[in-house]
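What Swiss-Prot says about this one:
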MUTAGEN   ASN94 to Ala  Increased nuclear localization; when associated with A-64; A-117 and A-143
MUTAGEN   SER119 to Ala  Significant reduction in phospholipid transfer activity. Increased secretion
MUTAGEN   ASN143 to Ala  Increased nuclear localization; when associated with A-64; A-94 and A-117
MUTAGEN   SER145 to Ala  Significant reduction in phospholipid transfer activity. Reduced secretion
MUTAGEN   MET176 to Glu  Significant reduction in HDL-binding and absence of lipid transfer activity
Amino acid sequence: MALFGALFLALLAGAHAEFPGCKIRVTSKALELVKQEGLRFLEQELETITIPDLRGKEGHFYYNISEVKVTELQLTSSELDFQPQQELMLQITNASLGLRFRRQLLYWFFYDGGYINASAEGVSIRTGLELSRDPAGRMKVSNVSCQASVSRMHAAFGGTFKKVYDFLSTFITSGMRFLLNQQICPVLYHAGTVLLNSLLDTVPVRSSVDELVGIDYSLMKDPVASTSNLDMDFRGAFFPLTERNWSLPNRAVEPQLQEEERMVYVAFSEFFFDSAMESYFRAGALQLLLVGDKVPHDLDMLLRATYFGSIVLLSPAVIDSPLKLELRVLAPPRCTIKPSGTTISVTASVTIALVPPDQPEVQLSSMTMDARLSAKMALRGKALRTQLDLRRFRIYSNHSALESLALIPLQAPLKTMLQIGVMPMLNERTWRGVQIPLPEGINFVHEVVTNHAGFLTIGADLHFAKGLREVIEKNRPADVRASTAPTPSTAAV
């Protein structure tokens, strides 16, 4: 009985679980590109290492090592991998760091000073980034693990006191190696929890698309990593800006991502597009009013000829009044995605009337229009764009079958009017697109769209339009390195 109850609760929870409207998969194919950009960023961060001055005394010799700066990172071997539980793991082995520092030596009344180059060799770094969902639904670096070690140090001392420095070099280089070991992991911890999070802050969560609607890209759960990819589930739901708490129930199928051949895949379900169209419908945007000169001249003449019998019965003051054509969508359009293509079904009312000045309008006809549009999706940069095309069009009377027959001559000119006057306006808006949840400075290239039953996927490669350093510097928060919590680092001496 207890087992039955547990099963029932599990099924009940599953029945109420909301599917994501948008999914993104980053595959291992992207890791080489990400690693190249990440290592450039890492080298720049390691150059910010601040090593305390090293002072000491050996016999009558007093030495001071100061102004230690990391000048370069030379890599022999590095790997970036997905790891379950850890998300991203970077391993650097047998690398070397170039350093430059100021030396000062005092022996009785003799003083020597200057700058010298050194190198830290056999540098190994193993650092992992743990990704999670924060309370606002944003992806964050929630933890950074780190192990770092420097095997040996070498400093090319020279000059009059070369033999003295050679005598002291063991003390100096051992001390520098110890201090350097202690500084690598704190720098990486700050880079992950502060700087990389400032990059992730550029990913839209709840943002405006235009003056009418917004979109919710909040993560529904923590990112899930396997050995070959990283999967993220986003709500992917539009909403009217005047009803920010409104939500369309998601009854669409869950999009599936199986491919791993491209760097990244994005999947959108029918719910993603349905919520967009319903949001615009609720915002009152799906209507069109043409009056007087706004009605195409040929269509004006055809409409007057079609309703000539009704017009001649009106008073002379009304007969030559401006014509009004009003299209109003009656219900939220719906999207259907099949392997053969994507279609959008629309039902609207069409009202034709005369609008004499300073008098009530005179309605000539009211009809219903059924239209089916084909939709082609494309991903450009980081914007999902849509191109619409009118495929099927039918009008019929709300009153009688006889009047529906009389409307047949209007079918072609009304369709032409929609294709020439309405579709360009729609496409101007839909081709502007909506941004997908991607950090600033990263774009998609070489996109391929594939339709499935109930959802579509877009495979693409990644392109860094801006470097990580450029984006992070633009969005860098106030430096909180001093207040950062103690790093979970392990530095091997």
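Each residue, glycine too, has its Cβ placed from N, Cα and C.
If you look for the noted substitutions, you won't find them, since the model keeps the original residues.
Sequence features, as recorded in Swiss-Prot, placed on the structure.
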| residue | record | DSSP (3 states) |
| --- | --- | --- |
| ASN94 | mutagenesis position | strand |
| SER119 | mutagenesis position | strand |
| ASN143 | mutagenesis position | strand |
| MET176 | mutagenesis position | helix |
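Comparing the Cα of ASN143 (mutagenesis position) with the Cα of every entry in ASN94, SER119, MET176, these being the mutagenesis positions, the smallest distance points to ASN94.
When the Cα atoms are compared, SER145 (mutagenesis position) and ASN94 (mutagenesis position) turn out to be 19 Å apart. In sequence order, THR76, SER77, GLY122, VAL123, SER124 are the residues of the chain that are 6 or more apart from ASN94 (mutagenesis position) and have a CB within less than 8 Å of its CB. A distance of 11 Å separates the Cα atom of MET176 (mutagenesis position) from that of SER119 (mutagenesis position).
Cβ-based neighbour count (10 Å, all protein chains) for SER119 (mutagenesis position) stands at 17.
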